[in-house]
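Undergrad: Below: one structure in structure tokens.
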Amino acid sequence: MSDQAPKVPEEMFREVKYYAVGDIDPQVIQLLKAGKAKEVSYNALASHIISEDGDNPEVGEAREVFDLPVVKPSWVILSVQCGTLLPVNGFSPESCQIFFGITACLSQVSSEDRSALWALVTFYGGDCQLTLNKKCTHLIVPEPKGEKYECALKRASIKIVTPDWVLDCVSEKTKKDEAFYHPRLIIYEEEEEEEEEEEEVENEEQDSQNEGSTDEKSSPASSQEGSPSGDQQFSPKSNTEKSKGELMFDDSSDSSPEKQERNLNWTPAEVPQLAAAKRRLPQGKEPGLINLCANVPPVPGNILPPEVRGNLMAAGQNLQSSERSEMIATWSPAVRTLRNITNNADIQQMNRPSNVAHILQTLSAPTKNLEQQVNHSQQGHTNANAVLFSQVKVTPETHMLQQQQQAQQQQQQHPVLHLQPQQIMQLQQQQQQQISQQPYPQQPPHPFSQQQQQQQQAHPHQFSQQQLQFPQQQLHPPQQLHRPQQQLQPFQQQHALQQQFHQLQQHQLQQQQLAQLQQQHSLLQQQQQQQIQQQQLQRMHQQQQQQQMQSQTAPHLSQTSQALQHQVPPQQPPQQQQQQQPPPSPQQHQLFGHDPAVEIPEEGFLLGCVFAIADYPEQMSDKQLLATWKRIIQAHGGTVDPTFTSRCTHLLCESQVSSAYAQAIRERKRCVTAHWLNTVLKKKKMVPPHRALHFPVAFPPGGKPCSQHIISVTGFVDSDRDDLKLMAYLAGAKYTGYLCRSNTVLICKEPTGLKYEKAKEWRIPCVNAQWLGDILLGNFEALRQIQYSRYTAFSLQDPFAPTQHLVLNLLDAWRVPLKVSAELLMSIRLPPKLKQNEVANVQPSSKRARIEDVPPPTKKLTPELTPFVLFTGFEPVQVQQYIKKLYILGGEVAESAQKCTHLIASKVTRTVKFLTAISVVKHIVTPEWLEECFRCQKFIDEQNYILRDAEAEVLFSFSLEESLKRAHVSPLFKAKYFYITPGICPSLSTMKAIVECAGGKVLSKQPSFRKLMEHKQNSSLSEIILISCENDLHLCREYFARGIDVHNAEFVLTGVLTQTLDYESYKFN
């Protein structure tokens, strides 16, 4: 840093809570404090981890357990210099980055290219400089000449590469072998000096594509094969020339390696061993491709080389807006932990034969109609059932571009696709005849055949349009699929032989797929016949209901546009609907709350609602809560009956398994949950249920269909995250705020983020929220259908919306609006308004007294005599009055429990303040002490005002006076270490505060068995105590297996209250 620290914009780091790991430059800390950043004492509480050492265990814990961004101190310095918080992505200190440990010197490149290379190297963990010195590990130079080049040749420690090395490392996300990128391997053509001949040169270069190579990159492979000049890509002159003739390219026929750089979104997943072949393979002939559009983050300014940038602009017109937003989001400060996000399919492709991997990728995005065949074959033949098959999201804007790319790849990869249009149509007709004539297979059904049927049904249009979409992707650009014949080099001939072998394998695979498709079709036909019969019965029932509804609601049909509509997926054509929908799908019906013709006041939005409550009274330990519900319902115009009767309009219940629920459904009453009631209270309007949590669950209260699952969540915040926690609890699953290898499911809002990356790496299934909602509503098949594409689609408009066929019977009662009589409306309309005015008049007097209004203290005491006081167990208004009196007497409110001398409480409560203060305060007194001090205008002796709570002391079997005496003699947890698992309740920060006030220390890293035994056997080392909870027991499996005690939170909570160590009462068995 410079001697004079830069000026920090006011409150620049106001939202930053940082935790420093290792030695950090004091000036960096000063900059953070000057920008109003807050330092926290535990990494779980931080928003940013700052460290130079990426291999520190605390850094790994912050990344993997707490999902926190880790940045180098340079992030602080550069953010100050730029005047804004920079994205954290490019400042990771971790050693897994591509260019970690590399210091590159840039020479003989244009300023524009230098900026691009500099940004790429530093973004991926390296350093750049313009001076060639001892620190340099690499010299990046486009031509084998110059002083720096000659100097670097004499030093074995410096590796000399062309700029292509940087680009290839980034695009393939791995550090490439520098030996193949030495600039002396470039072969040059004679440069034309006359400007008049530029056009002729361009034509010659274009013609050379037909004779030899289209590879412009200055790689050894291209130079050995007689490619054009290697410095064209980084020469400003040649860039200008080339942009005229070559930027207009056709993706469907361009198989050159430049396409890989132009789009920056394709990179090989499986590469041949021969480096030369690898460098020269045309794009469309790569054995396996992974979409990595989000992997190469854009960097500020004109970072990409001119040619790449120009081609990106040409190709970018066809890119979907969502891909652009993903790339922009990589630099957005709001995206905390976006690293190299891979396509949903990359883990699937790791251990597959190359032909299967390629089929998976090439068919995943545009050819959704083939997903069932491919997925079926993968699950049957490649053990892919342990991972997810997820489609790439395709928007109409990119569909044409991707079709062209896929058509070319399919032309080269699939022999069955390498046919003329007439042959394809004939082949399809034969397939259709074979399928229609195929009898029901005699062999046992494939274990995933049922899955495939449901998958087909879950995607309308998909099965019926296969025969239409299949040829379109071949025939769309037929004239563009055949480029002029290129000259085959020796290694290309070898590759051609390999490709023929791949084609034979693929042909066999496609035959297997056809056989499986026939099997699926026959099973599908049987299911369709059953569905048609069910639909006919359903329609008859619906017609009767419609007639009843029309007779009841005819006067109000003109005003139905004001009513709430429940969103139902768009209707399919009748023929498709019969063949595809898994359950009978009725016509779209409008859902009503109140009669839309009647205006219901907000304060009485439950007018006309008569509630009965089932299930909840048995579940509630606090009966006062039930009384509160009844009071709130009545305050908003509703009534509550003690039992379910025919006059009830709503049944508030948790489960569909009860006699009250069965009766309510028979009588077409509205069955909803307390969560629905909470939602309508917020909206001040009775709306139909529209979330899975609004409907009673399909199993008895306390049923646990997901008892074997440990669920984590990513992408959901605030109320959505709370809803998922509740859904996991109702399903009987364990919920963890962190992600570890023991988690069985990750529920994602979007396929992004560190948790998503880790889940893919650890083979943890990633699903949408609909998966959990379906289980709650009775689709228990979802437990084994976790890999279905319907649960791995993350572009849902509302992921919490219920699946329609699971709630048809529950929505039936909402198709008839609730009527409110005019008399009831008039009798209720006025009183609530009067009450509202009364409340408005009273409200100002009940506001809190502000601290600013407190008069200055009349007495000034020395620090030794000044009481530092905390209050617990009082209403806020009462606390403000006490604080006023305390200030007048010259006392202070303690900043924390550690600095507290007096705790004022009216009874023993297990609040954080009480449990932290009991270990450190001198006195715990009643409010009467403060009142008496104020009356005497001085602080008096506390002995006569010591808190005594006989009821609590009997309940917890302790004496508060004795506990205080023990705490004064010696801290309870002195010389004791605690490891507390992250999902503990109360929170980890609360437990840490309680332990530290009692003299203990909390370990940030989970101790190994060896470390535990070392501390246990060596009396000179501190004891380590393990604290966990039910949801975190999977983290303690090793401890249980080796007979090590693990305690629950009461070991700490009750321990500090009684000031005793009880090693027996709170152990997990």
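The backbone N, Cα and C atoms fix where each Cβ goes, and this holds for glycine too.
In this structure the noted substitutions are not present, so the sites keep their original residues.
Under the heading domain 'BRCT 2', Swiss-Prot lists 94-183. Look at Swiss-Prot and you will find 601-694 tagged as domain 'BRCT 3', backed by sequence analysis. Taken from Swiss-Prot, the feature domain 'BRCT 5' covers 866-947, and the record attributes it to sequence analysis. The domain 'BRCT 6' annotation in Swiss-Prot covers 970-1059 and is backed by sequence analysis. The annotation that Swiss-Prot gives for the mutagenesis experiment Trp676 to Ala reads: Abolishes interaction with TP53BP1; prevents recruitment to DNA damage foci. Quoting Swiss-Prot on the mutagenesis of Arg910 to Gln: Abolishes interaction with TP53BP1; impairs intact cellular response to DNA damage. The mutagenesis experiment Trp929 to Ala is recorded by Swiss-Prot, whose note states: Abolishes interaction with TP53BP1; prevents recruitment to DNA damage foci.
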Undergrad: Averaged over the domain 'BRCT 6' (970-1059), what pLDDT does the prediction give?
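TA: Per the prediction, mean pLDDT sits at 92 for the domain 'BRCT 6' (970-1059).
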Undergrad: Would you mind checking how many other C-beta atoms are within 10 angstroms of the C-beta on Arg910 (mutagenesis position)?
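TA: Neighbour count, Cβ to Cβ under the 10 Å cut-off: 13.
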Undergrad: Calculate the distance in Å between the alpha carbons (Cα) of Arg910 (mutagenesis position) and Trp929 (mutagenesis position), and round it to a whole number.
TA: 21
Undergrad: So if I measure Cβ to Cβ from Trp676 (mutagenesis position) and keep only same-chain residues at least 6 apart in sequence, which ones fall under 8 Å?
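TA: Listed in sequence order: Pro689, Arg691, Leu693, His694, Phe695.
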Undergrad: Validating a neighbour-count step here. Other CB atoms within 10 A of the CB of Trp929 (mutagenesis position): how many?
TA: 23
